[in-house]
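**Student:** Sharing a structure here in structure tokens format.
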Amino acid sequence: MWPPGSEDSYSAKMDYGKSVVNILPSVEMLVNFNGEMTRSSKRSCLLYAERVDFKELLQLRLTEKSDQRRMYITTVDSASFQDLKQDQSLNVSFSGFIDNVVRMLKDCQSGKLELHLTTRDQNLSSGREVHDYYLQFVEIRSFKNLVHLSLPCRSAPLNTVLFYINSMLEASHKKQYILEQSMQQMQAEINAQRAHAERLTTENTNIREALAENTRILEEKHAAEVHQYQEKLSKINEQRSNELERNRRAISGFQAQLDKASLEKAELKSAQEQAEKRCQTLSEELSCCKARVCTLKEQNDKLHGDVANIRKHERKLEYKIEDLKQHTVELQEHIQKGNKEKANIAAELEAEKKILHTKRQALEMASEEISKANQIIVKQSQELLNLKKTIAWRTEVALQQEKAVQAKESLLSLRENELREARITIEKLREEIPQQLQSMRNFAQGLEQKYSKQILILKERLAIPTGKENRR
């Protein structure tokens, strides 16, 4: 619990008793005190570990058992935790930090780790820090001690010590008040039990007196009854002796009959043993026969089952044979139809091959004609080049022939246009030939007519200009 009003308090309006949670029960353990001027010593201390539910706040409190005034407090909040995380390379969140602190405290309690309270070097401390000690979790090793965690710690001021001592006194007063109430209740119960015991003692005394009186009366009564019983017993003994003599005689007669019955019993027993042996033999034979009958019955049932399965299998095979026969007939019909279709397709294929061969021959002829037309076009182009050279030479000869030259040039331009159109047409025809091979069945005749007409037109167009030129 944090004392309100001190520097460790976080809100004066909060209910501290409900907010503070003990993360570890208060335990007693040995703590090493390492000072600058004194040697290290182990002292028995009480450790309290507390945290706040709704805020990241942890407090460890050490109190020397021999002197409760010596108290050392370690407080870790979110800001100081970030400093610890940066200085000591911690890799956990605040909740993980609390879990690890609890685990290390349990290790200290079991002896795996030790708690050291070390005095801080005043030369290295800054003016802002108010911590005088370091609370260290140390693992003792043969070569060098390993410090797992070092927390800043300070001596608790007097008001804090008084606050915690006051809290302890209040708790002890509450316990004392509860104990006093329980003692009063127990004292009342003891008084009631004492009164009950006295009442029982009085009743016991009365019962003992009544018991003694009843015992005396019963003894007198029993003495008279015993005298009567003794007289009756003497008479009974005489009668018994007479009956014993009579019984001895009867027993001797019964003994003779018993011996005779024993002989008869022995004979009957031997006969019974023989009968039992015979019965056992017969029972064994009967069990063997029953086992044999069961075996034969199982075999018979199995054979009946096999016969039924074989009959079912035969029926299935018959059904399958019928299905296979029907399927065979259907397959034969399909084969006949397939053979007919195959013959028809072969005839159609042969006819198509013949048509294709004819069309290929026609196409080859058209290709030859196109090549001839190309040769003619090449020759005409050479003639055009020669004419251009002649026209260029004639323009230099005389200005009088300008009109004739202009006419020649117009004719040449017309001829070039015609040649360009012819070349475009030929290129188109060359591109269309591979595509038209696939549709030769429908367009072969049209192609022949088209190519022949175009070749004739080209020949006429090429022949007309050459005739005019010769006339000039």
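Glycine is treated like the rest: Cβ placed from N, Cα and C.
Pasting the relevant annotations from Swiss-Prot:
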- 53-105: domain 'PISA' (DOMAIN)
- Phe143 to Asp: No effect on binding with Gorab or homodimerization (MUTAGEN)
- Met440 to Ala: No effect on binding with Gorab or homodimerization. Rescues coordination defects and centriole loss in both interphase and mitotic cells of the null mutant (MUTAGEN)
- Leu447 to Ala: Loss of binding with Gorab and thus abolishes subcellular localization of Gorab at the centriole. No effect on homodimerization or localization of Gorab to the Golgi. Partially rescues coordination defects and centriole loss in the null mutant (MUTAGEN)
- Ser452 to Ala: No effect on binding with Gorab or homodimerization (MUTAGEN)
- Leu456 to Ala: No effect on binding with Gorab or homodimerization (MUTAGEN)
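Could you place these features in context, so I can see how deep they sit and what lies close by?
**Tutor:** In three-state terms derived from DSSP, Phe143 (mutagenesis position) belongs to neither a helical nor a strand segment and is classed as coil. Taking the Cβ of Phe143 (mutagenesis position) as reference, no residue of its chain lies under 8 Å away while being at least six apart in sequence.
In the three-state DSSP scheme, Ser452 (mutagenesis position) falls into the helix class.
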**Student:** Please give me the CB contact count at 10 A for Ser452 (mutagenesis position), counting all chains in the structure.
**Tutor:** 13
**Student:** Counting each residue once, how many in the domain 'PISA' (53-105) are helix, strand and coil under DSSP?
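**Tutor:** So the domain 'PISA' (53-105) is made up of 22 helix, 15 strand, 16 coil.
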